[in-house]
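According to Swiss-Prot, the natural variant SER38 to Ala carries the annotation: In strain: ATCC 17587. According to Swiss-Prot, the feature ATP binding site maps to GLY65, PRO66, GLU67, SER68, SER69, GLY70, LYS71, THR72. According to Swiss-Prot, the naturally occurring change ALA81 to Glu is described as follows: In strain: ATCC 17587. For the natural variant ARG84 to Lys, Swiss-Prot gives this note: In strain: ATCC 17587. The structure shown keeps the original residue.
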Amino acid sequence: MDENKKRALAAALGQIEKQFGKGAVMRMGDHDRQAIPSISTGSLGLDIALGIGGLPKGRIVEIYGPESSGKTTLTLSVIAAAQRMGSTCAFVDAEHALDPDYAGKLGVNVDDLLVSQPDTGEQALEITDMLVRSNAVDVIIVDSVAALVPKAEIEGEMGDAHVGLQARLMSQALRKITGNIKNANCLVIFINQIRMKIGVMFGSPETTTGGNALKFYASVRLDIRRTGAVKEGDEVVGSETRVKVVKNKVAPPFRQAEFQILYDQAFYRNGEIIDLGVQQGLVEKSGAWYAYKGSKIGQGKANAAKYLEENPEIGQEIEQQIRAKLLVTSANTKATPVAEDLADADI
């Protein structure tokens with residue numbers, strides 16, 4: 001840059017700092033780049049698919065899928081992981097359907113969980129914004145976007161047309177709270193439902209509720225689907241689940257994870273550790289037998305997982321090695337801008 005441009009830039013920066021305060025404009029090279037802090041989802045495979053070890057703090061996340069696909073279970077698992085780190089969590093229950101007993105089974109400390117059951121969409125989003133601006137809440141779940149009913153619709157007659165009200169409400173609210181979420185370093189997760197577009201001849205007819213604003217403001221979007229049932233004999237004890245990362249601004253997108261959700265304990269975590277350990281060559285598999293560092297740990301996946309449950313230190317050791325091999329570290333965060341460009345591209 002020539003001297004005239006340097007002087008002009010220095011004058012402009014000085015004027016900006018004088019008018020808007022120090023730090024209004026920063027030079028990226030003046031500060032060390034740090035890895036984005038994250039909160040585990042409770043699923044090792046999904047943490048790895050997300051690229052940074054979990055869901056990013058200071059960002060908006062959207063989780064959507066069909067009914068009974070595991071959306072609320074996934075968010076409750078995030079709350080349980082955050083609470084184990086000492087974080088404060090809130091659940092904005094617009095559907096009025098939160099089951100405290102089920103949340104407790106998933107490891108959530110329900111006594112410390114902040115819960116709101118708002119009457120209108122405006123009230124729900126205003127409560128969310130106030131919790132974010134308090135700088136005291138680390139994780140907020142909004143369940144769900146489809147249940148954020150505008151006040152005008154609630155007060156109107158059944159059958160009245162209210163075109164675009166919910167979409168305008170979401171657009172206005174997200175414009176308002178996005179900056180606050182970043183400043184508070186708070187993770188806000190919106191659960192969303194799927195609807196079908198009428199008359200679609202090509203491509204997927206599926207769409208999410210609440211307009212397009214959330215698709216743009218979300219740094220991460222997860223598509224969760226139930227792909228099968230987990231059975232013990234004839235009894236169904238869980239669900240085979242697939243999650244696809246359809247948008248990711250903090251790591252490469254379009255990865256996916258498959259895992260089991262057991263109805264009494266959320267994710268079958270030890271089973272994931274065994275599967276990923278075998279994939280990465282950390283756990284040896286010979287026929288039906290599994291071994292770690294030359295020692296047999298069980299015949300069949302269920303017995304090997306039970307061994308890890310009885311010896312948690314070995315499970316943690318294998319998990320740490322898997323994370324070290326597969327996750328993005330602070331040393332290679334220079335790939336982050338590329339990931340952000342890919343996430344916003346029309347592919």
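Just so you know, glycine gets a Cβ as well, placed from its N, Cα and C.
No substitution from the list is modelled in this structure, which keeps its original residues.
What you are looking at is a predicted structure, and each value in this text was computed from that prediction instead of being measured.
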(Q) I need the CA-to-CA distance for GLY70 (ATP binding site) versus SER38 (variant position), whole Å please. (A) 21
Q: For PRO66 (ATP binding site), write down the residues of its own chain that are at least 6 apart in sequence and whose Cβ falls under 8 Å from its Cβ; none is a fine answer.
A: ILE194, ARG225, ARG226
Q | Neighbourhood of ALA81 (variant position) by C-beta distance under 8 A, where only residues 6 or more apart in the same chain count | A | ILE39, SER40, THR41, GLY42, GLY54
Q. Which of the three DSSP states, helix, strand or coil, fits ARG84 (variant position)?
A. helix
Q: Taking the Cβ of THR72 (ATP binding site) as the reference point, list residues of the same chain whose Cβ is under 8 angstroms away and which are at least six residues distant in sequence.
A: LEU98, ASP143, ILE191
Q. Could you give the Cα-Cα distance between SER68 (ATP binding site) and ARG84 (variant position), in whole Å?
A. 26
Q: List, in sequence order, the residues of the same chain other than GLY65, PRO66, GLU67, SER68, SER69, GLY70, LYS71, THR72 whose Cβ lies within 8 Å of the centroid of the Cβ atoms of the recorded ATP site.
A: ILE224, ARG226
Q: Give the residue from the recorded positions LYS71, ARG84 that has the most other Cβ atoms within 10 Å of its Cβ, counting over every protein chain displayed.
A: LYS71
Q: Could you list the residues of the same chain, at least six apart in sequence, whose Cβ is under 8 A from the Cβ of SER38 (variant position)?
A: ASP47, LEU50, ILE52, GLY53, GLY54, LEU55, PRO56, LYS57
Q: Express the distance between the Cα positions of GLY65 (ATP binding site) and ARG84 (variant position) as a whole number of Å.
A: 27
Q. Just counting, how many other CB atoms are there within 10 A of the CB of GLU67 (ATP binding site)?
A. 8
Q: Could you tell me which of these binding-site residues, SER68, SER69, has the fewest other Cβ atoms within 10 Å of its Cβ?
A: SER68
